[in-house]
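> Grabbed the feature section from Swiss-Prot, which reads as follows:
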type: MUTAGEN; residues: CYS77 to Ala; note: Forms oxidized oligomers regardless of TIKI2. Does not affect palmitoleoylation
type: MUTAGEN; residues: SER209 to Ala; note: Abolishes palmitoleoylation, promoting formation of disulfide bonds and oligomerization
type: MUTAGEN; residues: SER211 to Ala; note: Does not affect palmitoleoylation
type: MUTAGEN; residues: THR216 to Ala; note: Does not affect palmitoleoylation
type: MUTAGEN; residues: SER277 to Ala; note: Does not affect palmitoleoylation
Amino acid sequence: MAPLGYLLVLCSLKQALGSYPIWWSLAVGPQYSSLSTQPILCASIPGLVPKQLRFCRNYVEIMPSVAEGVKAGIQECQHQFRGRRWNCTTVSNSLAIFGPVLDKATRESAFVHAIASAGVAFAVTRSCAEGSAAICGCSSRLQGSPGEGWKWGGCSEDIEFGGMVSREFADARENRPDARSAMNRHNNEAGRQAIASHMHLKCKCHGLSGSCEVKTCWWSQPDFRTIGDFLKDKYDSASEMVVEKHRESRGWVETLRPRYTYFKVPTERDLVYYEASPNFCEPNPETGSFGTRDRTCNVSSHGIDGCDLLCCGRGHNARTERRREKCHCVFHWCCYVSCQECTRVYDVHTCK
């Protein structure tokens, strides 16, 4: 979470929240902590456009999964960027949970939209397969004929339904004829396509003594970490676009085209952006940068998590920490584990 002093500065900013996906705050606000005990109150979710409000009321039983999906997306973002200058910091007590970072059409904005959209599709799909909602369940659209020695069985996860929920809800506010809406729609879809392209068969053996005389198989989503890794690669290779304006019957419309014609045209699985990112080295409330001072760095790494790059050339401090940890653990039959407690010394390096 961001430091309090920085929050006070943020509060003084006049943020343009009209296009900000502030409904994401459902995943970190007080409603999230009470999901297991209280129903979702659609009217109390901040930032919903009328289409989202109608969707929430019609599908209220899957809204906890929507919140869980956004939460999973935020956590995966923080994992993927844990060693980078921008580490997906969230801002407490703010409807704009990422601060002004998402105001710009940068790579970071592209990734956050993609991983949040993917999170919603993933969580809804998994919840349906687990039988948590009466309006959805297992997929009845089994692709292909069974192979030799196996048959369809189990519960194939219905990514088409999960993707529909993500598309109808997450894309509902992205209907403006401007470049930013076009970018957000594209990256939201890239997140959903990341899951669809990683669906795979899972099988279970049946037979005496595990002989696997026959297998039953079903379609399953990958681990969400796989989706995070995939989208992080797409972040690193994101396509830079330029904005073009042209007149249509409804007025001026902004569209995106690749800045460099000698690169391949981005597919629906690629991320796109059209504004440069700040360097995130120093605190800057206008860009949402918290800087990298006091961040832990890896002194032995030459990558972005290394002290040279993460600390932006300012140097780093070194100290030792003594930590008490469990060690020499032994399993006893039956059934408990006993451990000793050891003191270990660690070298810690932090940015100046």
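Heads up, residue numbers simply count up from 1 along the chain you see.
Keep in mind that glycine also has a Cβ here, set from the backbone N, Cα and C atoms.
Substituted residues are absent from this model; it holds the original ones throughout.
On this model, are these features tucked inside or out on the surface, and what's nearby?
DSSP gives CYS77 (mutagenesis position) a helix state. In the shown protein chains, 27 other C-beta atoms lie within 10 A of the C-beta of CYS77 (mutagenesis position).
Annotation note: SER211 (mutagenesis position) sits in a coil segment as assigned by DSSP. Neighbour count (other Cβ atoms within 10 Å of the Cβ, all protein chains): 9 for SER211 (mutagenesis position).
Cβ neighbour count for THR216 (mutagenesis position): 15 (other Cβ atoms within 10 Å of its Cβ, all protein chains included). Taken residue by residue with DSSP, THR216 (mutagenesis position) is part of a strand.
Taking the Cβ of SER277 (mutagenesis position) as reference, residues of its chain lying under 8 Å away and at least six apart in sequence are, in sequence order, TRP86, LYS104, THR106, ARG107, GLU108. DSSP assigns SER277 (mutagenesis position) to coil, not to a helix or a strand.
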